[in-house]
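Feature list (source: Swiss-Prot):
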type	residues	note
DOMAIN	53-304	domain 'Protein kinase'
BINDING	I59, G60, K61, G62, N63, F64, A65, K66, V67, K82	ATP binding site
MUTAGEN	K82 to A	Loss of kinase activity
MUTAGEN	T208 to E	Phosphomimetic mutant that leads to activation but not in presence of GSK3-beta
MUTAGEN	S212 to A	Loss of activity; neither activated by TAOK1 nor by STK11/LKB1
MUTAGEN	T294 to A	Loss of phosphorylation by CaMK1, decrease in kinase activity and ability to promote neurite outgrowth; when associated with 91-A--A-93
DOMAIN	323-362	domain 'UBA'
MUTAGEN	T539 to A	Abolishes phosphorylation by PKC/PRKCZ
DOMAIN	673-722	domain 'KA1'
Amino acid sequence: MSSARTPLPTLNERDTEQPTLGHLDSKPSSKSNMLRGRNSATSADEQPHIGNYRLLKTIGKGNFAKVKLARHILTGKEVAVKIIDKTQLNSSSLQKLFREVRIMKVLNHPNIVKLFEVIETEKTLYLVMEYASGGEVFDYLVAHGRMKEKEARAKFRQIVSAVQYCHQKFIVHRDLKAENLLLDADMNIKIADFGFSNEFTFGNKLDTFCGSPPYAAPELFQGKKYDGPEVDVWSLGVILYTLVSGSLPFDGQNLKELRERVLRGKYRIPFYMSTDCENLLKKFLILNPSKRGTLEQIMKDRWMNVGHEDDELKPYVEPLPDYKDPRRTELMVSMGYTREEIQDSLVGQRYNEVMATYLLLGYKSSELEGDTITLKPRPSADLTNSSAPSPSHKVQRSVSANPKQRRSSDQAVPAIPTSNSYSKKTQSNNAENKRPEEETGRKASSTAKVPASPLPGLDRKKTTPTPSTNSVLSTSTNRSRNSPLLDRASLGQASIQNGKDSTAPQRVPVASPSAHNISSSSGAPDRTNFPRGVSSRSTFHAGQLRQVRDQQNLPFGVTPASPSGHSQGRRGASGSIFSKFTSKFVRRNLNEPESKDRVETLRPHVVGGGGTDKEKEEFREAKPRSLRFTWSMKTTSSMEPNEMMREIRKVLDANSCQSELHERYMLLCVHGTPGHENFVQWEMEVCKLPRLSLNGVRFKRISGTSMAFKNIASKIANELKL
């Protein structure tokens, strides 16, 4: 395989040719069998192993996919492993999946989730990506409400830098929205979900109409062809408005109403929005796509650079890869790798275990860990090959230089195609902007070798616990590619005067009904007009089976019967007109009842269980983890951890919540009725706050809608007497 990265071939949007593994072919690694053969049988440890990874827990699931939190055995680094069942996908979906993987391999930006390794067998594809412990921007807004402009600017500079980087590589994302913006442990942005991304060439129009309706450009609603970048620019305008106002500029009770508002291009300007921010919005939200600003122009905008006058935002320059770091090379040699195979894997960009190990060694998982690395010798081939199914094909591996690499698992679990990611942290130089972030099982991630983020610092508020999903799973192919959305006829051909910006925003004291507030930052929400599993949030795709014209007048969240019976994984109580596959696997399909086993195992307060006397003693002597996470004064205390756990259990019981003790100071909690919109699962953990003589309660959502989680989490937090 050539050491140079080959350009991605342009794909016909409507091509449905069955992809062969030749699309991603590469020379088999000498380690391939080892990766697939190492499993739980090879270790005395009861936790399952995949290759060089120990699977810790499921952090996301969907109809055809699971995402697992895993630990790289050789370096101790945590990774996210997405397991995709290819047998559930048709040829068109497979083609899009492989295109997504190829595109992610060429992206190396500190604010884009990094794909680290790809393993392919005959039936399953495993993607190993960064693990974003901070959850989605969507969840952050639900928990905290709108951002102050300083904080929004910090996030938005990172978003624009990453999207402009994609555009300069002639890649368009096409599904930018708050749900696809992740936060790492330091609250830096990571753009995820390249399932609808594609290459573009100016002059050759794209004609696939996809995206999430509130973020979709007007030309998509009109069924017009487009170059590519201009649809991302419109979506960025919606994102900016959402960050600053906590609401959407365009919304409606059904798709028809939403479409009409987008095509009018009118939105309200809240009284608290600065004039500079309002002027910047006018460069994004222009009905005529040819008149929208380019991201290079937007980088020079006044609002974008307030507080950064000496550091104007500029296009990101990708650093040269570092394939000859003597420290990492020597460490790998001590593990049993040879210098030749290390160089071959890196230069050939193979995305194999060798490259993954090298890249993982380049990063420390947490500032709290420092640079200490616990290294283990490489498993012998004899040990790991005994039960290895030989994969008939392998995915090409080509990695950019400095990502935190992680490997994927080869366990036969259902999976959904998507290129999701998990976030590597970019460096923030402004100490006053640091804040405790929510940490879901992994400590704050930090990057040693990755170039610093385009943003020197992030301002952050200390408020209520952030509902973090920890796994942002995107769904590229699994977004119902077979479920219709906007077809040109059904959307109609409303005419818009070209060359005329009809936005004419009006200032009003509060957001208008068309701009539904996501949440307020105080107290439990009284409204649920920013739900996750409804059509207004769902990503749509041309060529889906259901006809929009039959649904345009239905309220969001009401789904007509599917003529094909092809409803894949709805996230809301009753699903949505568009398959909610881009939202993420973390949201379980609430139409399907929770498995009996799952509910029955969540008995209240199961402590300790069986085990040896030694294990029980270790359990009793365990101490809370020292973590950085989003906390508030209501959930911190100088009480002893055991007293805090008793208080938490008391409040959970009072609110009819089931709980199960997973670790000494961590409870898995469930509230609501399986199969209903109020059903939610989350973790509550008593943690020690670093550098403070206080303990705090960490909340982390596992599944369920953002609003359902916020309702119960806020109620419990308010009732805790800590």
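Glycine too: its Cβ is placed from the backbone N, Cα and C atoms.
Although substitutions are noted, the structure shown does not include any of them.
In this structure, the C-alpha atom of T208 (mutagenesis position) lies 31 angstrom from that of I59 (ATP binding site). Mapped onto DSSP classes, the domain 'UBA' (323-362) shows 27 helix, 0 strand, 13 coil. This prediction places the mean pLDDT of the domain 'KA1' (673-722) at 83. Across the domain 'KA1' (673-722), DSSP assigns 14 helix, 18 strand, 18 coil. Rounded to a whole value, the Cα-Cα separation of K61 (ATP binding site) and K82 (mutagenesis position) is 9 Å. The CA atom of T294 (mutagenesis position) is located 37 Å away from the CA atom of I59 (ATP binding site). Classification of T294 (mutagenesis position) by DSSP places it in coil, neither helical nor stranded.
Taking CA atoms as the reference points, V67 (ATP binding site) and K82 (mutagenesis position) are 4 Å apart. The mutagenesis positions examined here are T208, S212, T294; by Cβ neighbour count within 10 Å, the least packed of them is T294. By the criterion of other Cβ atoms within 10 Å of the residue's own Cβ, the least surrounded of the recorded positions K61, K82 is K61. Highest local Cβ density among the binding-site residues I59, A65, V67 belongs to V67, counted as other Cβ atoms within 10 Å over all protein chains shown.
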